[in-house]
Amino acid sequence: MSASSLLEQRPKGQANKVQNGAVTQKDTLNDDEFEPYLNAQPRQSNAYTAMSDSYMPSYYSPSIGFTYSLNEAAWSTGGDPPMPYLASYGQLSNGEHHFLPDAMFGQSGALGNNPFLGQHGFNFFPSGIDFPAWGNSSSQGQSTQSSGYSSSYAYAPSTLGGAMIDGQSPFAANEPLNKAVGMNSLDQGMAGLKIGAGDMAPKVVGSGLPGGPLSQVSTAPTMPPASMAPAKTASWADIASKPAKPQPKLKTKGGLGGTNLPPPPIKHNMDIGTWDNKGNMPKPAAPQQTSLPTNGQPPNQSSPQPGATAGGVPQLPLSNGQLVPPTGQLVQHPLPPGGQPGAVPPQLSQGPPASQPSQPTRWVPPRNRANGFGDAAGGPGQSPPNSGMGGITVPAEPHPVLEKLRMVNNYNPKDFDWNPKHGRVFIIKSYSEDDIHRSIKYNIWCSTEHGNKRLDAAYRSLANKGPLYLLFSVNGSGHFCGVAEMRSPVDYNTCAGVWSQDKWKGRFDVRWIFVKDVPNSQLRHIRLENNENKPVTNSRDTQEVPLDKARQVLKIIASYKHTTSIFDDFSHYEKRQEEEESVKKVEVQGSDPYSNNSSRSHYRMQDRQGRVK
């Protein structure tokens with residue numbers, strides 16, 4: 001083995017005795033001559049300097065080796081003041097820079113008194129080794145005390161053989177070289193939040209280092225980073241996921257307990273858009289705390305068509321069969337001094353709004369009859385008491401006109417013959433329920449000019465051989481309101497003068513048999529072959545129904561157990577008729593009935609509400 005090959009295998013940093021020249025034959029040595037140097041002095045420093053220089057021994061690294069292995073050294077806890085940042089540059093035995101106190105000025109030349117070996121710089125004395133103490137204090141307290149200076153002047157532990165200068169805690173023995181300066185302090189702090197101080201003890205420098213020469217110790221810490229990196233990454237992921245875990249628990253407790261803030265919005269959102277919500281009911285009900293005056297008033301305030309009450313809040317029938325005026329008819333009336341708007345919401349909240357979802361698209365009767373326009377209609381037993389209705393004028397007894405009509409006529413008979421052998425049946429479409437009320441009251445009817453001719457011809461054709469039944473329905477109401485029998489031919493020269501519109505001419509007598517509200521859903525399955533096979537509910541005025549289909553319709557109407565009828569609103573329509581008559585008296589005195597804008601809008605509103613939507 002040549003000397004040049006031996007020089008290449010020497011540890012890094014050892015000086016070559018033959019510099020700047022070729023190796024001659026006389027300089028060649030045997031292998032066994034280097035054994036004492038390679039085996040006996042592995043720990044000595046290789047930086048030899050001339051002893052004649054009084055400054056060099058103390059200024060640079062000491063020329064003597066350490067007398068103990070570095071794996072016995074305690075990791076500095078930073079108990080000493082962070083002095084190394086005031087030191088000047090020097091070099092350790094492995095060739096890396098470090099900071100040491102300047103021994104040139106104000107320091108003794110003896111190496112025994114040099115801070116390099118006095119525990120101030122390295123704390124190399126094995127006495128007081130306490131690894132668990134490092135885990136408790138370094139990760140939580142000491143890293144914050146010395147990180148102000150030590151993190152800026154510390155170097156990788158691989159360059160110091162696993163030792164730390166002046167208790168600088170930011171670097172561990174397994175610190176990767178590519179990690180930013182000071183990141184170890186952050187890792188230790190975050191890891192301490194997760195696994196505590198007891199699990200940090202295995203990361204102490206001395207635990208994973210072999211007890212060998214300095215050159216071997218310096219390479220040992222380079223292996224653990226590969227295995228320790230996943231553990232740190234896992235701790236970061238666990239810590240990041242911790243804040244998200246309590247969130248579902250808080251929501252669950254809030255929904256079950258009902259005492260936190262989330263339940264009120266949930267309860268509020270459940271009420272919004274549902275028909276059981278009574279929060280919006282008092283708004284239209286407040287102005288109805290008054291009775292209708294009987295003196296003359298503008299028609300636009302008092303007598304709109306029944307369709308004008310679609311937006312109003314219907315009321316349930318009272319126990320005595322009478323109903324209070326609907327809200328849609330009394331919105332413009334002033335509130336009397338004795339009215340109590342606050343008493344209305346409890347009464348309105350008791351009504352079951354069964355069919356309200358479909359009301360905005362069709363005509364709605366003015367009272368609580370709207371609750372019965374469905375297959376699952378509520379019974380009259382659901383009507384609220386009238387004790388809390390405030391200033392509403394409620395008749396104590398049924399209307400006298402209605403009582404007289406019921407005594408004279410046997411409405412809704414149980415022994416009705418719905419299967420006549422001969423007869424004819426026609427559909428009657430009314431523009432308003434006001435006209436239905438007056439037809440029941442006066443037992444008369446009048447259709448259009450074309451309708452009168454058709455009905456008159458049909459009546460005469462029967463020649464009393466069979467009945468002629470009329471199935472009444474208000475345009476857009478969604479139900480049939482009754483059945484009447486035509487009892488006389490049409491008198492074209494007579495004008496009744498009782499209809500809500502004065503454009504009707506002619507009159508014929510009728511007798512009302514059934515007065516009940518039957519929903520279209522009960523009759524929609526019956527189709528008419530003489531009307532393009534359309535349902536009987538989709539018919540025009542004076543549309544004739546074939547006798548076989550008419551028997552089905554009459555049977556359903558006769559057997560249907562109704563819950564509402566126009567009788568529930570009879571008092572209401574009586575008041576409307578009185579108001580219209582008072583308006584007509586003013587017109588007779590010489591004023592143009594259409595000169596007043598309010599009167600004109602009133603009649604237009606009636607026409608609009610009477611049309612089929």
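Backbone N, Cα and C define each Cβ position, glycine as well.
Since this is a predicted model, take the numbers as computed values, not measurements.
Features reported for this protein in Swiss-Prot:
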DOMAIN    423-557  domain 'YTH'
BINDING   LYS429, SER430, TYR431, ASP435, TRP445, CYS446, ASN475, TRP499, TRP504  RNA binding site
MUTAGEN   TRP445 to Ala  Abolished binding to N6-methyladenosine (m6A)-containing RNAs; when associated to A-499 and A-504
MUTAGEN   TRP499 to Ala  Abolished binding to N6-methyladenosine (m6A)-containing RNAs; when associated to A-445 and A-504
MUTAGEN   TRP504 to Ala  Abolished binding to N6-methyladenosine (m6A)-containing RNAs; when associated to A-445 and A-499
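In the three-state DSSP reading, TRP504 (mutagenesis position) counts as coil. In the three-state DSSP reading, TRP445 (mutagenesis position) counts as strand. It is TRP445 that, of the recorded positions TYR431, TRP445, TRP499, TRP504, has its Cβ surrounded by the most other Cβ atoms within 10 Å. Counting every protein chain shown, the Cβ of LYS429 (RNA binding site) has 21 other Cβ atoms within 10 Å. In terms of DSSP helix, strand and coil, the domain 'YTH' (423-557) has 41 helix, 45 strand, 49 coil.
Note: the Cα of TRP499 (mutagenesis position) and the Cα of TRP445 (mutagenesis position) are spaced 9 Å from each other. Take the CB of ASN475 (RNA binding site) and look out to 10 A: across all protein chains shown you find 19 other CB atoms. Cα to Cα, TYR431 (RNA binding site) and TRP445 (mutagenesis position) are separated by 13 Å. Here TRP504 (mutagenesis position) is compared against the recorded positions LYS429, TRP445, ASN475, and the shortest C-alpha distance is to TRP445. On the backbone, the CA of ASN475 (RNA binding site) and the CA of TRP445 (mutagenesis position) stand 16 Å apart.
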